[in-house]
Amino acid sequence: MSTFARLFLCLVFFASLQPAMAQTEDGYDMWLRYQPIADQTLLKTYQKQIRHLHVAGDSPTINAAAAELQRGLSGLLNKPIVARDEKLKDYSLVIGTPDNSPLIASLNLGERLQALGAEGYLLEQTRINKRHVVIVAANSDVGVLYGSFHLLRLIQTQHALEKLSLSSAPRLQHRVVNHWDNLNRVVERGYAGLSLWDWGSLPNYLAPRYTDYARINASLGINGTVINNVNADPRVLSDQFLQKIAALADAFRPYGIKMYLSINFNSPRAFGDVDTADPLDPRVQQWWKTRAQKIYSYIPDFGGFLVKADSEGQPGPQGYGRDHAEGANMLAAALKPFGGVVFWRAFVYHPDIEDRFRGAYDEFMPLDGKFADNVILQIKNGPIDFQPREPFSALFAGMSRTNMMMEFQITQEYFGFATHLAYQGPLFEESLKTETHARGEGSTIGNILEGKVFKTRHTGMAGVINPGTDRNWTGHPFVQSSWYAFGRMAWDHQISAATAADEWLRMTFSNQPAFIEPVKQMMLVSREAGVNYRSPLGLTHLYSQGDHYGPAPWTDDLPRADWTAVYYHRASKTGIGFNRTKTGSNALAQYPEPIAKAWGDLNSVPEDLILWFHHLSWDHRMQSGRNLWQELVHKYYQGVEQVRAMQRTWDQQEAYVDAARFAQVKALLQVQEREAVRWRNSCVLYFQSVAGRPIPANYEQPEHDLEYYKMLARTTYVPEPWHPASSSRVLK
């Protein structure tokens, strides 16, 4: 390590101490919160086991790993730990690869490291030259970085280092976060401030927050970021913006994070260079090849494009009589000489189809096997749109000859924005562990994504995170936990929601068991609570249109039927639910036969999906013994009670949480309880008005009538223009 690098690391170390000394807890550090180990016995043990940091190599990534270890160990062990490459001392932490570290090379780890690939790593307590050491070894510098973060996580979560011996490698290749950031810094479906990217000061000024953003993602093994909205502005490909984006790419590169861009399919026309964007027109093909060359001249390791095409008004190849494969392959050809890929979103639904549920499958399945090998279909977990609970997208089980990756949503578009606590880990786990039967037993979504089922070339997972300039990045402190769970599951889809929650709580708040266990259980139930007070039993899309915040199950008068709530629930005097069996839209036929058979049968379909696939009588007998009307009411009331239980749990944690974050979560849970009651009352009263059935007397009765809640929907979030006749009643 050069003298300059050592000086740089020292400056990083001392600079990192200043914010901790000057600021109270505000959530900025996320899970990289390196506070001293509170258990004094354990602290002394760690202090004995790691006394020195030995670093070989001088790449930006090795320097980033060394800086993180200095920062983390000095904080956790409550004593300065400085990186050196001098003579090995007893009880050192040694990091490196066999190529850049003679000490690592001396351990002859060749076969063990070879099995871990380019990004995997090995952590082990061993001896070198009779000296006690802990090693972080990998085949590449980025593997060393990932291993360094893992070692810090072990100490943060108070795992023993005695006899440490573990290895880890990612199961998925592309582990990517998506931002829906516009160039004016407004974040679509973002609830935590403005966009992180300050275009006005780039490329000259790189805010320290950009490096912290890279650290946060690298700590999870995330290796790519798409920094702009899928509803893309063509100007993102201009020289003016490419200069700025290149500066961001430079900041992210030491942390193993590739830069990707969302592109507008009509960009050749928008730039005025050609009068068409037809993907089979040679002029258009050449335009994209030339533009790709320009991008790579700015960003040599550019990852590729994310494309939303022929969806919700965005242009695409269908506007020129071409299909998705022809559009994607044209872009893929432009990127292929540079090693770039195309993430092509499968989120499509046209207004002229009988059932929106069927849209993506019917459009993409005929194209299976026609996409280029550097095209990856980016498919949402369900067939509609990030609803609180959806069945899995049938595309995952069907597209056996096409690269596919998952798209999850971390930003809470349908879970109460930044005001509701709704840990998404259980949703991710539920999806990834779903058995599709695509190739018999073991064909889980996770295994399909990994390439184990269909042997695809590219694998991956994307998460729409949408952080912003709020000090804590995500608005609600617990939205951080969903970001964390996404990253951990993108690295290893077999990690459970409970494990991710446990780690996050320990790293973010406290290791005290009296805190961990109740709050972890609160987190694990929070997603189900959100389902229950919004859309239980397989109901879906009951939101106020546009903002997607509050309830509006009565919506029936929008330009497109599939934007209304009544389209989905189909409630009437006699029953409720969407018939997707053979006697209905037959969307169930898109699934493998074992799934179609089980979900088409009222005796075997899971009750939490039943109204997705069946239109049932209000008198249908449920597993609880209640009829469907009674069960629906019960679920709505159960959701509110679950939120109230979450409040009681959090109220008991004041001794374990700093005052600022405790007060913020407490206040937000009060908002959530109020909104859960509004959801419950709005939906129960509306469905009562349709079914003509009473709310059982043993339940808390709504304070207001249905018309009140209809009016309230217009003023709670993004109010409609002022109309005294329709708004005055709400304001009384």
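Including glycine, each Cβ sits where the backbone N, Cα and C put it.
A mutagenesis experiment is reported in Swiss-Prot for this position, Trp180 to Ala, and the note states: Greatly reduced the glucuronosidase activity. Under DSSP, Trp180 (mutagenesis position) is assigned to coil, being neither helix nor strand in the three-state scheme. Residues near Trp180 (mutagenesis position) in space but far in sequence (CB under 8 A, at least 6 apart, same chain), listed by position: Val187, Glu188, Arg189, Gly190, Asn229, Val230, Asn231, Thr411, Val464, Asn466.
The substrate binding site annotation in Swiss-Prot covers Glu188, Arg189, Lys308, Arg345, Arg356, Lys380, Glu407, His541, Trp563. Under the three-state DSSP scheme, Trp563 (substrate binding site) falls in the helix class.
Val230 (mutagenesis position) falls outside any helix or strand according to DSSP and counts as coil. In Swiss-Prot, a mutagenesis experiment is listed as Val230 to Asn, annotated with the note Considerably less active than wild-type.
Neighbours of Val230 (mutagenesis position), defined as other CB atoms within 10 A of its CB across all chains, total 25. Annotation of the mutagenesis experiment Val230 to Ala in Swiss-Prot: No influence on the glucuronosidase activity.
For the mutagenesis experiment Val230 to Ser, the note given by Swiss-Prot reads: Considerably less active than wild-type.
According to Swiss-Prot, the mutagenesis experiment Val230 to Gly carries the annotation: Little influence on the glucuronosidase activity.
Among the sequence features in Swiss-Prot, the mutagenesis site Lys308 to Ala is noted as follows: Greatly reduced the glucuronosidase activity. For Lys308 (mutagenesis position), the Cβ neighbour count at a 10 Å cut-off comes to 24, with all displayed protein chains included.
In Swiss-Prot, a published mutagenesis experiment is listed as Glu312 to Cys, annotated Loss of glucuronosidase activity. The number of other CB atoms found within 10 A of the CB of Glu312 (mutagenesis position), across every protein chain shown, is 10.
Per Swiss-Prot, mutagenesis Glu312 to Ala is noted as: Loss of glucuronosidase activity.
According to Swiss-Prot, the feature active site, proton donor maps to Glu312, an assignment based on experimental evidence.
What Swiss-Prot notes for the published mutagenesis of Arg345 to Ala is this: Loss of glucuronosidase activity. Following the DSSP three-state reduction, the secondary structure of Arg345 (mutagenesis position) is strand. Of all Cβ atoms in the protein chains displayed, 23 besides its own lie within 10 Å of the Cβ of Arg345 (mutagenesis position).
Less than 8 angstroms from the CB of Lys380 (mutagenesis position) sit Ala346, Phe347, Phe386, Ser393, Glu407, Phe408, Gln409, each of them six or more residues away in the same chain. Under DSSP, Lys380 (mutagenesis position) is assigned to a strand (E or B) in the three-state scheme. Mutagenesis annotation in Swiss-Prot: Lys380 to Ala, described as Greatly reduced the glucuronosidase activity; the structure shown retains the original residue.
There are 16 other Cβ atoms within 10 Å of the Cβ belonging to Asp385 (active site, proton acceptor). Taken from Swiss-Prot, the feature active site, proton acceptor covers Asp385 (among others), and the record attributes it to experimental evidence.
Record note (Swiss-Prot) on the mutagenesis of Glu413 to Cys: Retains 20% of the of glucuronosidase activity. Using a 10 Å radius centred on the Cβ of Glu413 (mutagenesis position) and all shown protein chains, the other Cβ atoms total 22. Look at Glu413 (mutagenesis position): DSSP puts it in coil.
Per Swiss-Prot, active site, proton acceptor is recorded for Glu413 (among others).
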Neighbourhood of Trp563 (substrate binding site), C-beta criterion under 8 angstroms, separation at least six = Gln545, Thr555
For Arg356 (substrate binding site), which residues in the same chain are close in space, meaning a Cβ under 8 Å from its Cβ, but six or more apart along the sequence?
-> Tyr349, Pro383, Ile384, Asp562, Tyr567
Using a 10 Å cut-off, grab the number of neighbouring Cβ atoms around the Cβ of Glu407 (substrate binding site), all chains included.
-> 24
